[in-house]
Amino acid sequence: MAMQREAGVQDFVLLDQVSMEKFMDNLRKRFQNGSIYTYIGEVCVSMNPYRQMNIYGPETIRKYKGRELFENAPHLFAIADSAYRVLKQRQQDTCILISGESGAGKTEASKIIMKYIAAVTNAQGQNEIERVKNVLIQSNAILETFGNAKTNRNDNSSRFGKYMDIEFDYKADPVGGIITNYLLEKSRVVQQQPGERNFHSFYQLLRGANDNELRQYELQKETGKYHYLNQGSMDILTEKSDYKGTCNAFKTLGFSTDEVQTIWRTIAAVLHLGNVEFQTIEDELVISNKQHLKSTAKLLQVTETELSTALTKRVIAAGGNVMQKDHNATQAEYGKDALAKAIYDRLFTWIISRINRAILFRGSKTQARFNSVIGVLDIYGFEIFDSNSFEQFCINYCNEKLQQLFIELVLKQEQEEYQREGIEWTNIEYFNNKIICDLVEQPHKGIIAIMDEACLSVGKVTDDTLLGAMDKNLSKHPHYTSRQLKPTDKELKHREDFRITHYAGDVIYNINGFIEKNKDTLYQDFKRLLHNSKDANLSEMWPEGAQDIKKTTKRPLTAGTLFQRSMADLVVTLLKKEPFYVRCIKPNDLKSSTVFDEERVEHQVRYLGLLENLRVRRAGFVHRQRYDKFLLRYKMISQYTWPNFRAGSDRDGVRVLIEEKKFAQDVKYGHTKIFIRSPRTLFALEHQRNEMIPHIVTLLQKRVRGWIVRRNFKKMKAAITIVRAYKAYKLRSYVQELANRLRKAKQMRDYGKSIQWPQPPLAGRKVEAKLHRMFDFWRANMILHKYPRSEWPQLRLQIIAATALAGRRPYWGQARRWVGDYLANSQENSGYEAYNGSIKNIRNHPADGETFQQVLFSSFVKKFNHFNKQANRAFIVSDSTIHKLDGIKNKFKDMKRTIKIRELTSISVSPGRDQLIVFHSSKNKDLVFSLESEYTPLKEDRIGEVVGIVCKKYHDLTGTELRVNVTTNISCRLDGKARIITVEAASNVEVPNFRPKEGNIIFEVPAAYCV
């Protein structure tokens, strides 16, 4: 440890007794002495000092650079340096996880870590690396402006989650990075709790911009004039200087003037939008204060009429039809607030993507694979407000996941590894919060799944309904309760509140708004409006607005599900890296630099699991490594193991090395790994290794470098010359041989299709593919030029049908003209008018939501069903489905029997002249048809036409080929039951018909029909 005098112990591991009383006593002494950092091994416990500390200057940075944790007093710089050294020495990705509740100092901790990394890198002073460092530092100012806000507990609270990967090259200099954001609390844009403020950006614009800028945005300095700002606190912080800092950060990150203008115009537009008011006059909804509407439209660069229409009306598209519905005042207010929240959320996401473009590694993908990263996680802390809503629910779930990760990595895995390796160990009990994570995220049973089910339900579903569903499904969960489940609990409001017992304590959530916030609905009208903005940057934020107005949009994933998935992805990312922990603690709720609230601090120590962490650390080991890797890294420091140890196993070699260096008292030998207890031992090993490496490298360079370079150069030069000449020769030979073979292709009947192409050389594989395409294009033109272009669609279908049937059915209508929609023809169908009406009705009111544009084929049929009955029906093939219709007597009524073409598994037909066809469905409900005309059997074969059309559409929809069976014994499934259809010739039959026989089906046809 450093020799300076400090209160208490610098590492909790050194406490003479492990108890909550001793832990708290040490924490209190250090806080009152101004020592805000204390270790638990390699975990840093950070107390928010609520004052400026003079411990972050250049001199302090130099003091911690390249030093081990135990060499200096505890500091965030030491944690940052440890993470950086692991990356530099082992090329191992690392991450620094900063956790703690809101106001505990997480954001400041992340900035201090970033400052240190920027200070200790780029020793050679390269301009590009210096630019990247500045961009990484300055990005924080922008993110705080647009993502942070004043809450009752924290003047600069992050209202979004941030994870930054800083990318380092092989010299361990920063070359780029990428920021991922999580769940911006956008509801704060339109409403704040008493004493809290909106995002800093609004106040910076009003109080920091000059008069000319405010006139340009048609704004006034008084925040009280704006509805979205006057609901909460109007305290003045440091907005004027912060505004200048934000604008300077924009310049540093390379934002153009146009982009910065878009950002501030959008912020101003949200303020004006909040002041738009609605009034109902003679049953008509109107906007009463047109000036704010006009200002909003101007700033968003849309027309006033378009904005007014989007706010007061809604376009509804269904079945290709478009209609407009008027809003009432309540709906208009909801739409306005939803628009304001969405605008700010999209702007924030766009700003982060723009920052990422500035800091993203500019090297090639090949280079990027070899880079290492340090991840810094600064995410919202655990929150308990007077009124806790959907946002607090998501934030606290996020903290549960991070706590679970900490438990998994620090407590659970470490103890399990000791037991697995045979290290003597006394198991330490701890609370595993997996049960709380499951309460939220468990599929089908968790709160998010219950919310999603409620959001997807048909009809009006209220928050009260959702709470009832949660009570029903979670009534027996030990960490969930509500007033309905606990009628005597007066703390909970009836039909409004529910309580979750989190690892950090009980939180009462108000259910009101959960459904709306989870759905996160925004009318398509607003997306179209902003996509059509003349501001190109704003338009870029709304790509969905380009969608056709008639197109019905799919229901997007809910906010809860998206957040759950993002948390799962974050955990996967963190598990790939070696973690370092900073556990932030809030000393009091008064933001005082002197008050140490015992109860408040002890509560945080308990739920963060710091005492359990201490017990594991005291009994555990600072480092462990597989024997083979340990020996590979340190073998050069011992004469007995360098250059290779041949006197036994890797374990024996490690033991020899450790005993020679006199570290045997500080290590334990597991089954597959060595465990080192003290960081001093690891430091000594690293120090000796670092002293040896220059000598080894110099020796190797002296002996080998010159020989390798000369040999490789000669080999490479010779190889390139030979390969280049050989490739050119083989390619010329191939092209000449091909030209000779294809010389008479134009005079051949098949235009050279039967000509065998020569085998291309390896260097000519790509050329061969291009030559094949050129030849196929030429040959197709030679074949098709004698046919009118109007016949090409039928010709294409006939080719598809011929390919599918593969010569297995001699008669398939190849010699006639194919019409397709026969029932729409008056010569084929006396009831064609009724048929056309039925098709129109089906198109406008699809039974299963599957719409279609056109009918590709239609015919009268005789169908056979699972009741062993045949009946006269009709069917159509559309561009997506196969529909069964009633017969002409019932005016072709839709029988609600549909097979989606993409759900077909195959088609079966017979080889004869009969018109039998079976459509096999993946749902085991096949369709069995015999094609007919209205009054008599068909005089022409139409099976080939049906096969060609269905096979083409199936390929269009799925990208794969549909199997076609040609046989007289067809297996099918009618309503799930397996049946066999046998085609039999019958001398006394004039018209084909079906009849049941012993559970199967006989299809009787005239003898002349059989092959």
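For all residues, glycine too, the Cβ spot is worked out from N, Cα and C.
Don't look for the substitutions in this one, it keeps the originals.
Taken from Swiss-Prot, the feature domain 'Myosin motor' covers 7-690, and the record attributes it to sequence analysis.
When secondary structure is read from DSSP and collapsed to three states, Lys106 (mutagenesis position) falls in the helix class. One entry in Swiss-Prot concerns the mutagenesis experiment Lys106 to Ala. Its note says: Loss of function in specification of gut left-right asymmetry; when associated with A-155 and A-382.
While the structure shown retains the original residue, Swiss-Prot records the mutagenesis experiment Asn156 to Ala with this note: Loss of function in specification of gut left-right asymmetry; when associated with A-106 and A-382. If you take the C-beta of Asn156 (mutagenesis position) and look for same-chain residues 6 or more apart in sequence within under 8 angstroms, you find Thr107, Glu144, Asn148, Lys150, His200.
The note that Swiss-Prot attaches to the published mutagenesis Phe382 to Ala is: Loss of function in specification of gut left-right asymmetry; when associated with A-106 and A-156. Secondary structure at Phe382 (mutagenesis position), taken from DSSP and collapsed to helix, strand or coil, is coil. Within its own chain, Phe382 (mutagenesis position) has Gly100, Glu101, Ser102, Ile395, Asn396, Asn399, His502, Ala504, Tyr607 as residues 6 or more apart in sequence whose C-beta sits under 8 angstroms from its own.
Among residues of the same chain six or more beyond the domain 'IQ 1' (694-714), those with a C-beta under 8 A of the stretch's C-beta atoms are 636. Annotated domain 'IQ 1' per Swiss-Prot: 694-714, in sequence order, evidence recorded as sequence analysis.
According to Swiss-Prot, the feature domain 'IQ 2' maps to 716-736. Remote same-chain partners of the domain 'IQ 2' (716-736), defined as residues 6 or more beyond its termini with a Cβ less than 8 Å from a stretch Cβ, comprise 758, 760-761, 763-764, 767-768.
Across the domain 'TH1' (806-1007), mean pLDDT in this model comes to 88. What Swiss-Prot lists as domain 'TH1' is 806-1007, and the listing cites sequence analysis.
Secondary structure by DSSP for the domain 'IQ 1' (694-714): 21 helix, 0 strand, 0 coil. In sequence order, Ile98, Ser99, Gly100, Ser158, Asp378, Ile379, Gly381, Val582, Cys584 are the residues of the chain that are 6 or more apart from Lys106 (mutagenesis position) and have a CB within less than 8 Å of its CB. Taken residue by residue, the domain 'IQ 2' (716-736) breaks down under DSSP into 21 helix, 0 strand, 0 coil.
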